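So that you can see what the record holds, here are the features copied from Swiss-Prot:
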- Arg64 to Asn: No effect. Compensates K-189 mutant; when associated with K-189 (MUTAGEN)
- Glu189 to Lys: Temperature-sensitive mutation; reduced ability to incorporate AMP and CMP at 37 degrees Celsius. Defects are compensated by mutant N-64; when associated with N-64 (MUTAGEN)
Amino acid sequence: MLRSTISLLMNSAAQKTMTNSNFVLNAPKITLTKVEQNICNLLNDYTDLYNQKYHNKPEPLTLRITGGWVRDKLLGQGSHDLDIAINVMSGEQFATGLNEYLQQHYAKYGAKPHNIHKIDKNPEKSKHLETATTKLFGVEVDFVNLRSEKYTELSRIPKVCFGTPEEDALRRDATLNALFYNIHKGEVEDFTKRGLQDLKDGVLRTPLPAKQTFLDDPLRVLRLIRFASRFNFTIDPEVMAEMGDPQINVAFNSKISRERVGVEMEKILVGPTPLLALQLIQRAHLENVIFFWHNDSSVVKFNEENCQDMDKINHVYNDNILNSHLKSFIELYPMFLEKLPILREKIGRSPGFQQNFILSAILSPMANLQIIGNPKKKINNLVSVTESIVKEGLKLSKNDAAVIAKTVDSICSYEEILAKFADRSQLKKSEIGIFLRNFNGEWETAHFASLSDAFLKIPKLETKKIELLFQNYNEFYSYIFDNNLNNCHELKPIVDGKQMAKLLQMKPGPWLGKINNEAIRWQFDNPTGTDQELITHLKAILPKYL
């Protein structure tokens, strides 16, 4: 659909010949919104004044909108990502002059000057040159000078200096992200000579040779994968082949901060087509570096020498277990979703749920494996390796890490509960309720991850076995809602702790927490029970907790 949209826009839009120093091409015309037109008019007026004042020395001030905005406008999509590249000064210098101009000409534009926020260099966050940010007509606009980059073998942080438009375009991750919009000419500029065609064809290609591009900054691999997933584009076969180069894996580990990996992966996992991205990750054999369990080499080394589960964890990584599991999940996921309209609906409503479910499903080979989270602690220092992958490897939130780890490490116990549920006589309502409370409201993630794990273990041709599996899980899911267990984590004892201690003629102490759990258990099996009936039950079992 997106590709046909591109063709339509690029073929039917008013076209004109655009000339650059080295080549001529036909470029589509971008239609600006009213606000965008106001911004461009202001920038044009200020640029004209500046060039008149300085007589175009050393060269005329020229402004270009860069990157994602140009791509998205050509795709017919709205974009609020407005980055302006400047050729003869820094972003801060330009923004300061523009603000002074606005103060003098407020009546003409009706736009208030805003404070300029300077974003300093921060290479670890991929900010290699300082950027100035301000608001124009209610839109945040970033100003930065055109730049060129030179990399070393040991770092993804380049030496950055002022550059030409060609140099700035060639340093970008993809040709279709290297398109510029010349504000003064109202034209799209394609200094890579391939960006417009690649955008029309839906192809992601690096402006420079792919291997060196990826070795310079391996994050570009993940960015291309994300763009392929977001727009349903293909990656050029030669570029795809270089993604799988073992050298890229090594560079990925040594050059990229886990925070940057996490930012890209979170965008992928909450996006519209995460499966395509996972397929590309699996084909490039990047799963081991993307889903690695820690970013601190000293912690990794300590675990290699002292962790009991390390051989099993390394087996998952080194013997292709994770890659094979990921491949199976990708192949069978469409069939899995087709059978579960409830899951499709839930994923459609909640991108966060989609992220946590997918991570739980693909990390299931790590179930119940632990690492030493803090080598300095002598006791209680074991952490689920799944939790570490999510929290330290992907740098997602503590809550997401806890939910995913609990889900993965409970897959076997969830399957055991389902096996008992198949024979209702073996399972009390309280046993189900107490089990579900362990997930603190996130039991549905565990439910579908457990079903996914069981589903992947059944050969595709054993259709009767598959149907029986889904039937059992669907019946269990319905049972939970029919018996009001879906929010069972919110259930509290009908007698509060203070009153309970008084009625049991006991002083509050450690016993009270255990008795509270027994009260909850009793309430699951006796939903219409009274306070007095509960106290009578608790008196009978109290001695074993003292």
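Quick reminder: no glycine exception, Cβ is built from N, Cα and C everywhere.
None of the listed substitutions appears in this model.
Residue with the densest Cβ environment among the mutagenesis positions Arg64, Glu189: Arg64, by other Cβ atoms within 10 Å. With respect to their backbone Cα atoms, Glu189 (mutagenesis position) and Arg64 (mutagenesis position) stand 9 Å from each other. Reduced to three states, the DSSP call for Arg64 (mutagenesis position) is strand. Secondary structure from DSSP puts Glu189 (mutagenesis position) in a beta strand.
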